[in-house]
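Taken straight from Swiss-Prot:
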VARIANT   GLU35 to Ala  In allele B6
VARIANT   GLY42 to Ser  In allele B6
VARIANT   ASP45 to Glu  In allele B6
VARIANT   MET119 to Ile  In allele B3, allele B4 and allele B5
Amino acid sequence: MKTFVLHIFIFALVAFASASRDSAKKIGSQYDNYETCLTEHGLTDDDVFSIGEVSSGQHKTNHEDTELHKNGCVLQCMLEKDGLMSGADYDEEKMREDYIKETGAQPGDQRIEALNACMHETTDMEDKCDKSLLLVACVLAAEAVLADSNEGA
């Protein structure tokens, strides 16, 4: 079975690297535990937010709180199955290690700084589902800004 390296940061990086092409793609849909986590939380692919919705912040205005929470639960499920979260607690070191491995980011890279800032911003949240969605949204938004600034350079 192929190794499943999934966490919110990989979602974000995949989204950022090809944002225009992948903006309609559902967050996490390319990963092995996606379908399992959808089933565990009683959702379908149609219920999951697109990368574009989350990176732009539209998910907050276009959806009800229950939809936000359920999407967060799917994300948390995938993070937990990959050993990156336990309940509402991050394994920050493992998240960084996996992120660096997947992205090739080097120390001082703004993407790592964004990841660290997003983890710090959400670390005290107690609800594991809301925390997971906010983390993903934070990283996606930061990566979108970084991608835009790099295009203008």
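Glycine is no exception: its Cβ is also placed from the backbone N, Cα and C atoms.
Residues as originally present; substitutions not included.
Features recorded in Swiss-Prot, as mapped to the structure shown.
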| residue | record | Cβ within 10 Å |
| --- | --- | --- |
| GLU35 | variant position | 13 |
| GLY42 | variant position | 10 |
| ASP45 | variant position | 10 |
| MET119 | variant position | 18 |
GLU35 (variant position): secondary structure state under DSSP, collapsed to three categories: helix
GLY42 (variant position) to GLU35 (variant position) - Cα separation in whole Å: 10
Coarse DSSP state, helix versus strand versus coil, of ASP45 (variant position): helix
Spatial separation of MET119 (variant position) from GLU35 (variant position) - C-alpha basis, Å: 26
For MET119 (variant position), the three-state class that DSSP assigns: helix
